[in-house]
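Scroll down for the structure; my scribbles are underneath it.
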Amino acid sequence: MEKTCADEFPLTVDSSEKQGVVCIFGTGDFGKSLGLKMLQCGYSVVFGSRNPQVSSLLPRGAEVLCYSEAASRSDVIVLAVHREHYDFLAELADSLKGRVLIDVSNNQKMNQYPESNAEYLAQLVPGAHVVKAFNTISAWALQSGTLDASRQVFVCGNDSKAKDRVMDIARTLGLTPLDQGSLVAAKEIENYPLQLFPMWRFPFYLSSGLCVFFFVYCAIREVIYPYVTGKTDSTYRLVVSIPNRVFPITALTLLALVYLPGILAAILQLYRGTKYRRFPNWLDHWMLCRKQLGLVALGFAFLHAIYTLVIPIRYYVRWRLRNATITQALTNKDSPFSSSTAWLSDSYLALGILGFFLFLLLGITSLPSVSNMVNWREFRFVQSKLGYLTLVLCTAHTLVYGGKRFLSPSILIWSLPSAYILALIIPCTVLVMKFILIMPCIDKTLTRIRQGWERKSKYAQSTLNGKSDI
């Protein structure tokens with residue numbers, strides 16, 4: 001016979017491990033899962049229900065009573081019902097006075113109501129100590145015990161003692177409570193579970209746009225042009241050849257765009273002469289998305305590496321190699337060895353391998369489990385110094401790939417240069433601008449600005465002895 005979820009966990013604990021009584025209003029999925037977890041951790045659980053006689057599938061060892069009776073059994077009450085059903089609490093206002101009322105509700109969409117559910121609850125039951133908590137934990141995670149992905153619990157409330165009690169409960173359940181302040185923060189906490197990759201949207205849209213643009217650009221040069229001029233069918237290039245051009249171009253462009261906002265911010269600070277003015281919203285959001293941009297770029301670099309590995313087994317490549325070998329045998333002609341070509345080929349491969357290795361290192365150090373083990377200087381060294389070195393290597397990899405064809409007019413098709421030349425525009429611009437910013441005369445002033453000096457401040461004169469480096 002198959003065991004139920006409640007049977008899979010031992011719910012019997014010693015009296016010395018008893019934590020107290022907790023009341024849960026609501027017998028839905030979340031209420032039952034939270035009650036089961038509390039029973040496992042030694043709490044006595046009393047459920048409050050509008051129909052206690054018909055409530056079923058509750059954890060073994062828990063009681064089910066009506067709301068008023070359940071409220072009288074504990075001074076900590078978890079409200080596991082939706083906001084639409086808060087009306088019954090007005091009748092229990094006297095019974096709930098002085099009790100800790102934990103609101104775990106979420107809405108269907110962000111900013112659905114003018115005020116947060118917790119603030120509305122505090123207005124509805126003014127005598128209770130309302131605390132917002134546990135709304136970022138799913139019922140499935142509580143029931144299955146897989147809390148690794150959602151272990152943090154945001155807690156906010158106006159009463160510090162009530163918050164401390166809720167945070168103690170969270171720690172007993174094996175969770176990590178984070179104090180977010182007063183109930184004013186409840187709206188932000190309620191919006192948090194409703195967010196869908198907010199910091200990934202801009203990188204996703206940008207990378208998608210770049211991919212589409214470069215794919216169409218390469219298709220015009222390598223598929224449409226041969227068909228228009230010579231009726232040659234080159235559509236097979238759409239599967240491997242063109243994607244293997246698009247992926248590295250997109251990766252290099254995104255990597256450059258990771259460091260471009262920092263340069264723009266430095267230029268803006270130099271122009272303003274102060275760090276105490278906010279950046280434009282678009283630049284601020286761009287800087288916040290740099291980690292996501294870098295990880296997306298790393299993903300495209302991985303795709304480029306994988307696509308490159310399958311090149312030798314492609315039919316087109318094997319056909320060209322076999323055909324060239326047969327032609328060479330029939331004509332009895334040998335191609336002379338070119339030392340310069342060998343240098344370019346080996347340098348191109350070496351730069352690509354080193355660039356990809358450092359790229360991978362940047363991605364690893366951006367993981368929270370790794371970044372938490374290093375201090376700020378170490379993290380900045382990897383992400384900034386090694387990051388720019390990665391950009392230099394990847395840009396050099398692309399330059400050497402072009403080799404002698406870089407400025408050759410023969411590579412123009414319908415006056416369109418090769419796609420890799422377009423890929424070099426942003427990286428080279430970033431590197432040139434960075435080189436200018438690290439010049440001592442500019443870097444010294446920028447450092448002072450970031451340390452609090454202001455060019456137009458009345459204290460700036462004495463700080464720089466009446467002189468500026470710019």
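Backbone N, Cα and C atoms are what each Cβ position is placed from, and that goes for glycine too.
No noted substitution is present; original residues retained.
Copied over from Swiss-Prot, here are the features:
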| type | residues | note |
| --- | --- | --- |
| BINDING | 27-30, 49-50, TYR67, 81-85, ASN106, ALA139, ARG171 | NADP(+) binding site |
| BINDING | TYR217, TYR307 | Fe(3+) binding site |
| BINDING | HIS304, HIS397 | heme b binding site |
| DOMAIN | 249-391 | domain 'Ferric oxidoreductase' |
| MUTAGEN | LEU194 to Ala | No significant effect on enzyme activity or subcellular location |
| MUTAGEN | LEU196 to Ala | No significant effect on enzyme activity or subcellular location |
| MUTAGEN | TRP200 to Ala | No significant effect on enzyme activity or subcellular location |
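A map of Swiss-Prot features onto the structure.
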residue: ASP29; record: NADP(+) binding site; Cβ contacts under 8 Å, 6 or more apart: ALA139
residue: HIS82; record: NADP(+) binding site; Cβ contacts under 8 Å, 6 or more apart: SER105
residue: LEU194; record: mutagenesis position; Cβ contacts under 8 Å, 6 or more apart: ASN106, ASN107, LYS109, MET110
residue: LEU196; record: mutagenesis position; Cβ contacts under 8 Å, 6 or more apart: none
residue: TRP200; record: mutagenesis position; Cβ contacts under 8 Å, 6 or more apart: CYS289, GLN292
residue: TYR217; record: Fe(3+) binding site; Cβ contacts under 8 Å, 6 or more apart: LEU416, ALA419, LEU422
residue: HIS304; record: heme b binding site; Cβ contacts under 8 Å, 6 or more apart: ASN244, PHE247, PRO248, ALA251
residue: TYR307; record: Fe(3+) binding site; Cβ contacts under 8 Å, 6 or more apart: VAL240, PRO243, ASN244, PHE247
residue: HIS397; record: heme b binding site; Cβ contacts under 8 Å, 6 or more apart: TYR348, LEU351, GLY352, GLY355
By Cβ count within 10 Å, point out the most packed of the binding-site residues listed: GLU84, ARG171.
ARG171
Give me the count of other Cβ atoms within 10 A of the Cβ belonging to THR27 (NADP(+) binding site).
24
Just jot down the residues in the same chain as TYR67 (NADP(+) binding site), at least 6 apart in sequence, with C-beta under 8 A of its C-beta; none if empty.
PHE25, GLY48, SER49, ARG50, PHE88, LEU92
As a quick check of your reading of DSSP, tell me how many residues in the domain 'Ferric oxidoreductase' (249-391) are helical, how many are strand and how many are coil.
119 helix, 0 strand, 24 coil
